[in-house]
Amino acid sequence: MAGLIRVTPEELRAMAKQYGVESQEVLNQVDRLNRMISDLKSMWEGASSEAFADQYEQLKPSFIKMSDLLQDVNQQLDQTANTLESTDQDIANQIRG
């Protein structure tokens, strides 16, 4: 049995836009962290500094993947909104004959 759809295409698009904004915010945060690491490396030298920077570099791909996933959700919600809108119109056209 199908569930009840309680969302409009406009609401889905608005939510998609929010996911897109959050995706960009993650990338902005990565840029800020890159600058902070660079600044820190100019003040802190040695093995511990290198270990800290290496640890960040190992984590950075996860941040990028998070941004990519948020962008994927953005696109999926947009596609769902388009499908919902199109399907509703198709049903209306069938009813009209």
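Yeah, the Cβs are placed from backbone N, Cα and C, and that goes for glycine too.
Since this is a predicted model, take the numbers as computed values, not measurements.
Among the mutagenesis entries in Swiss-Prot is W44 to F or Y, noted as: Strong decrease in secretion. Under 8 Å, Cβ to Cβ, and six or more positions away along its own chain, W44 (mutagenesis position) finds F52.
What Swiss-Prot notes for the published mutagenesis of W44 to E, G, P or R is this: Lack of secretion.
Quoted from Swiss-Prot for the published mutagenesis W44 to A: Lack of secretion, but does not affect dimerization.
Here Swiss-Prot describes E45 to D, K, Q or R as a published mutagenesis experiment; the accompanying note says: Does not affect secretion. In the three-state DSSP classification, E45 (mutagenesis position) falls within coil.
In this view, E45 (mutagenesis position) is surrounded by 9 other Cβ atoms within 10 Å of its Cβ, with every protein chain counted. E45 to A appears in Swiss-Prot as a published mutagenesis result, with the remark: Does not affect secretion and dimerization.
Annotation of the mutagenesis experiment E45 to G in Swiss-Prot: Strong decrease in secretion.
For G46 (mutagenesis position), no same-chain residue that is 6 or more apart in sequence has a Cβ closer than 8 Å to its Cβ. The note that Swiss-Prot attaches to the published mutagenesis G46 to P or R is: Lack of secretion.
Among the mutagenesis entries in Swiss-Prot is G46 to A, noted as: Lack of secretion, but does not affect dimerization.
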